[in-house]
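Engineer: In case it's useful when we look at the structure, here is the feature table from Swiss-Prot:
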- ASP49: active site (ACT_SITE)
- ASP49, ILE73: Mg(2+) binding site (BINDING)
- GLN72: active site (ACT_SITE)
- LYS74 to Ala: Loss of nuclease activity, still binds cAAG. No longer protects against phage T2 (MUTAGEN)
- LYS74: active site (ACT_SITE)
- ASN326 to Ala: Slight reduction in DNase activity (MUTAGEN)
- HIS328 to Ala: No change in DNase activity (MUTAGEN)
- GLN351 to Ala: Reduces binding of cAAG about 2.4-fold, significantly reduced protection against phage T2. Complete loss of cAAG binding; when associated with A-355 or with A-391-392-A, loss of resistance to T2 (MUTAGEN)
- ARG354 to Ala: Complete loss of cAAG binding; when associated with A-351, loss of resistance to T2 (MUTAGEN)
- PHE483 to Ala: Reduced DNase activity (MUTAGEN)
- TYR493 to Ala: Greatly reduced DNase activity (MUTAGEN)
Amino acid sequence: MATSVLANWHGHDYQARYFWIEASRLKNPQQDFVVEVSYEADGPKAFDDVITRYNPPRRSTGPDRIQADYYQIKFHVTQAASFGFEDLIDPAFIGAETFSILERLKQAKGTEPANSAFHLVTTDRIIDEDPLGEIISNVDGSIRLDKLFDGTTDRSRKGKVRKLWRQHLKLSTDQELEQVLSGFHIQQSQPTLEAMREKVNTCFQIIGLITCETSSDFRFDGAARALRSQERYRFTREQFTALCEEENWIRSEAPESFRNVALRSFSDGPLDIMDALPEHTLSLLSLFEGRFPSPGIEWNDVIKPQVETFLTGIRQTERKVRLYLNTHSSIAMLAGKCLGHKSGVEIELVQKGRMGDSIWSENESQDEPDAVIETETVGTGSDVAVVLSITRNALPKARAYILENQPDIGRIIHVTPANGHGQRSVKNGSHAVAIAEQVSDVVMDADLPVEASLHIFSAAPNAVNFYLGQHTDFLGTCVFYEFDFQRQRDGSYLPSFKV
């Protein structure tokens with residue numbers, strides 16, 4: 001099969017999977033404000049791949065409520081593609097010949113309701129050092145109008161962006177350009193095609209529909225193609241339920257009723273809003289720049305109280321929680337401490353990974369061997385470090401940091417899965433629980449002095465971090481650490497919470 005044909009198929013399948021994820025909200029009782037989802041229906045050109053409508057309008061990260069989300073979905077087979085601010089005036093960037101994405105945005109803003117949001121969703125990434133990357137919000141992908149319209153002249157770095165876009169759109173003033181760009185979101189580096197398959201499966205599992213886990217052909221891709229051939233593009237809540245019944249997708253047993261709760265210090269893009277209702281979501285995105293807190297924001301003084309207050313409220317009102325943890329490992333551990341064994345809350349975790357999302361619970365069956373645990377003496381201090389090498393070997397970097405910065409640490413307890421570290425080394429929720437319990441037992445046996453601290457360096461799925469956090473009430477004073485993957489600081493570890 002020609003590569004171009006295969007790429008075209010993959011592009012349609014990617015778009016279809018995005019549609020199914022959005023459509024699953026029509027059967028989610030916690031998202032009853034979602035009233036219609038359409039797929040390549042009549043809508044503003046270039047923003048009609050998927051359209052989601054709300055009544056009442058959904059909340060946004062700003063003061064306005066959103067009546068509809070319009071999506072342009074752009075997929076590439078490889079991750080080699082990248083783009084910058086100049087590409088937004090090139091019709092070829094969206095596979096068109098005449099109109100650019102910005103021209104289509106301007107047209108759409110003139111025909112659609114004022115409180116609409118328009119999204120460019122792409123697997124491509126923004127070119128390093130391109131000015132576009134400096135004006136995209138890490139919170140919701142919107143254009144940071146305060147950053148773009150910064151009072152500089154057209155000869156400045158941001159001014160060149162404004163001038164190019166303004167002239168391309170035949171606008172006279174920056175004020176007119178600002179009106180066009182308001183409500184425009186760019187979501188780069190979106191999940192892979194395979195990860196989107198797992199997201200569909202997870203969304204369908206939550207609402208009580210069958211999934212497609214093992215077949216090489218993903219049945220819902222074919223179902224989307226069939227809908228297009230039948231010219232069935234729009235679905236209300238009633239119509240989507242009827243489709244599920246027609247296709248025999250509804251499971252015989254009703255799904256358990258868990259309250260969706262989301263903690264977020266990283267973003268997956270526009271799909272984030274599906275995780276949980278705003279009142280059950282704590283977004284910490286505005287407190288971070290990359291992997292580390294923004295200037296003036298401290299882990300213990302600012303971030304920790306927000307997490308604790310939010311989860312205390314959840315613990316007081318909910319008994320069954322499905323927890324979405326798109327967070328730093330330290331926040332996942334703190335969440336486990338807040339929702340510990342004595343909280344009385346039954347927890348189901350949505351584990352995020354490179355291959356998509358999956359639901360993990362501590363009640364799953366597992367027969368994995370115990371983790372391999374080795375203890376190394378590195379000094380005479382009374383503190384102990386636990387290094388979790390679950391997804392990668394964290395020991396060399398952790399040991400180097402400890403020897404240079406933490407003379408009070410005398411022993412390192414190193415934990416690796418019996419089958420070796422890697423992205424798939426933890427099989428499910430019960431396996432994660434078993435690892436956390438084993439680590440807790442070893443630390444208890446280490447007999448730390450009362451005045452000593454336990455230092456935790458984790459390269460592990462957040463499920464392991466969460467379950468280990470549930471044990472920290474019994475482990476004395478604990479210090480969590482974050483690794484500088486992006487070399488924002490020194491490419492090593494830095495302490496985060498002390499609990």
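Cβ coordinates come from backbone N, Cα and C, glycine included.
Original residues throughout; no substitutions modelled.
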Engineer: Relative to the Cα of ASP49 (active site), which of the recorded positions GLN72, ILE73, ASN326, TYR493 have a Cα no more than 10 Å away?
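Structural biologist: Hits: GLN72, ILE73.
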Engineer: Taking Cα atoms as reference points, which of the recorded positions ILE73, LYS74, GLN351, PHE483, TYR493 is nearest to ASN326 (mutagenesis position)?
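Structural biologist: Among ILE73, LYS74, GLN351, PHE483, TYR493, GLN351.
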Engineer: Name the one residue among HIS328, GLN351, PHE483, TYR493 whose Cα is closest in three-dimensional space to that of GLN72 (active site); these are the mutagenesis positions.
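Structural biologist: That would be GLN351, nearest by Cα distance.
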Engineer: Could you find out if DSSP has HIS328 (mutagenesis position) as helix, strand or coil?
Structural biologist: coil
Engineer: Which chain-mates of LYS74 (mutagenesis position) that are at least 6 residues away have a CB under 8 A from its CB, listed by sequence?
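Structural biologist: Those within reach of LYS74 (mutagenesis position), by Cβ under 8 Å and sequence separation of 6 or more, are ILE94, LEU120, VAL121, THR122, THR123, ASP124.
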Engineer: Report, in whole Å, the straight Cα-to-Cα distance of GLN351 (mutagenesis position) from ILE73 (Mg(2+) binding site).
Structural biologist: 25
Engineer: Going by Cα-Cα distance, pick out whichever of the mutagenesis positions GLN351, PHE483, TYR493 is nearest to HIS328 (mutagenesis position).
Structural biologist: PHE483
Engineer: What residues, ordered by sequence, lie under 8 A Cβ-to-Cβ from TYR493 (mutagenesis position) and sit at least six positions away in the same chain?
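Structural biologist: The answer is LYS397, ALA398, TYR401, PHE457, TYR481, GLU482, PHE483, ASP484.
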Engineer: For ILE73, HIS328, listed as recorded positions, tell me which one has the smallest number of other Cβ atoms within 10 Å.
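Structural biologist: ILE73, out of the recorded positions ILE73, HIS328, has the fewest neighbouring Cβ atoms within 10 Å.
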Engineer: Can you tell me how many other Cβ atoms are located within 10 Å of the Cβ belonging to PHE483 (mutagenesis position)?
Structural biologist: 20
Engineer: Among all protein chains shown, how many Cβ atoms are found within 10 Å of the Cβ of ASP49 (active site), not counting that one?
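Structural biologist: Around ASP49 (active site), other Cβ atoms within 10 Å: 23.
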Engineer: Secondary structure at ASP49 (active site) (DSSP, helix/strand/coil)?
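Structural biologist: Note: ASP49 (active site) is coil by DSSP, not helix or strand.
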Engineer: Around ASN326 (mutagenesis position), how many other C-beta atoms are within 10 angstroms of its C-beta?
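Structural biologist: Around ASN326 (mutagenesis position), other Cβ atoms within 10 Å: 21.
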